[in-house]
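One structure is given here, and the rest of the page talks about it.
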Amino acid sequence: MVSKSLFLAAAVNLAGVLAQAPRPSLNGNEVISGVLEGKVDTFKGIPFADPPLNDLRFKHPQPFTGSYQGLKANDFSPACMQLDPGNSLTLLDKALGLAKVIPEEFRGPLYDMAKGTVSMNEDCLYLNVFRPAGTKPDAKLPVMVWIYGGAFVYGSSAAYPGNSYVKESINMGQPVVFVSINYRTGPFGFLGGDAITAEGNTNAGLHDQRKGLEWVSDNIANFGGDPDKVMIFGESAGAMSVAHQLIAYGGDNTYNGKKLFHSAILQSGGPLPYHDSSSVGPDISYNRFAQYAGCDTSASANDTLECLRSKSSSVLHDAQNSYDLKDLFGLLPQFLGFGPRPDGNIIPDAAYELFRSGRYAKVPYISGNQEDEGTAFAPVALNATTTPHVKKWLQYIFYDASEASIDRVLSLYPQTLSVGSPFRTGILNALTPQFKRVAAILSDMLFQSPRRVMLSATKDVNRWTYLSTHLHNLVPFLGTFHGNELIFQFNVNIGPANSYLRYFISFANHHDPNVGTNLLQWDQYTDEGKEMLEIHMTDNVMRTDDYRIEGISNFETDVNLYG
């Protein structure tokens, strides 16, 4: 039998916890409650749009029309419907034996981030707020808004809790509010083809992000954040999303007469040189999705779209997971099956052209890459073991390219093992005779060239760039691989964690990564000096952004190789 004194002690303790639970108000008098997690107040699963269900499936998000009163913002919401990320991990496992090549302390966090920790549901347009415990509404703290990656086919804000950023910002004396936003991916968020284009509902996932930013503008002051000091940042598809938010509506990032964001960080991603939303690539993706869902693709485009809207979530989830991974990561034109595309609306023109013509939001930014971005993707081309195989693969990706353009790529990226990726490893790490070559091509095509396009086109804003090499010679076959930096930002506080957290927190506060970090001075990028920070495991150095000039420039300038 539980004693009366123990019961009273437990009751007093519970009352203390409840008394500490943060309780901000929204819409004037609608009170929500969060959870105190050590030094951090957390508010998880706050709706920012109406559920995109039934007739709203595949459509742009609508403003939230419900009430927040009494919302217990204790738990993350479900993730949006998506590809099972375990499939891609299985592919990498088969190709590389991840358990053997990735250090144990990294493997668990990497798998957790990829697989996610929450269920899936079409009712998924929620966001999360993390702030220093006890922050008052008038604190006006800088706001860091995180947009997750996942190749535009998977991802969830639940995989990226903001506690580490908020705690480090407190330690630095530069406190921030951290916000993470869910958005629809795959066909639910980036369905292309004639029908969805004609309907005017392309790039729904980008609109989800925008709607989340509008919510931040309207409401973050209630949590102690400053709507006039918002930084957007993300990794991989999240960074690509940031790039497309910069060029959205031709660079108009205003809402109700005020800027939605004031600075940006792009980690391993930039503008995508895609064809428009009704071109061959999205049309193939649309038709395959419809076929896998049991819809008649020989019917009218509108009838097929209505068929897709009539299907259950589980049927569409199965359809999305019916794609061969090679369809999504390598054998659909222009590499990615889903993602932001020019539509004459939110993306009014080709992404590169928007940057080069000055039609982008004029805010300071940081953009950087991991040294070996392509190694995690190269297994999709494991069967390409000869130069003719690689040529055929490139011809399918760049379906508009001339044979001369393809041959030039092959000449700039030869089979020579010592120049492939993982870079600077000589003849080692050659999983197949063409693996390092394909990895180098993918690294520069998808990640390095978009970064340099942005840097060269944005001379009228302050910008910084970096290259991370901290896993060099530590992870066989992968090197400093795509996505590894997330482990250091959200899971493991070792090695380069301080560099990412401190530089980025300083940037959110001051639009300068160098204030109060106790780290190496990071010089701004200039066209003349091409200054670049190189992030190591325990220290950093300044270097010049001058590697693989000819190969990367070719991807920037050959119009046959981009949209």
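The first residue you see is number 1, and the count goes up from there.
Just so you know, glycine gets a Cβ as well, placed from its N, Cα and C.
This is the original sequence, none of the listed changes applied.
In Swiss-Prot this protein carries:
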- Ser236: active site, acyl-ester intermediate (ACT_SITE)
- Glu373: active site, charge relay system (ACT_SITE)
- His482: active site, charge relay system (ACT_SITE)
- Ile46 to Val: In strain: NRRL Y-552 (VARIANT)
- Ile247 to Val: In strain: NRRL Y-553 (VARIANT)
- Phe355 to Tyr: In strain: NRRL Y-553 (VARIANT)
- Lys391 to Arg: In strain: NRRL Y-553 (VARIANT)
- Asn484 to Asp: In strain: NRRL Y-552 (VARIANT)
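In sequence order, Ser268, Leu442, Ser443, Leu446, Phe447, Gln448, Phe481, His482 are the residues near Glu373 (active site, charge relay system), counting only same-chain partners six or more apart with C-beta under 8 A. Counted within 10 Å of its Cβ, the other Cβ atoms near Ile46 (variant position) come to 22, all protein chains included. Straight-line distance linking the Cα atoms of the residue listed as 'active site, acyl-ester intermediate' and Asn484 (variant position), rounded to a whole number, equals 11 Å. Rounded to a whole value, the Cα-Cα separation of Asn484 (variant position) and Ile247 (variant position) is 27 Å.
Among the variant positions listed (Ile46, Ile247, Lys391), Ile247 has its Cα nearest to the Cα of Phe355 (variant position).
Just so you know, of the recorded positions Lys391, His482, the Cβ with the fewest other Cβ atoms around it within 10 Å is the one at Lys391.
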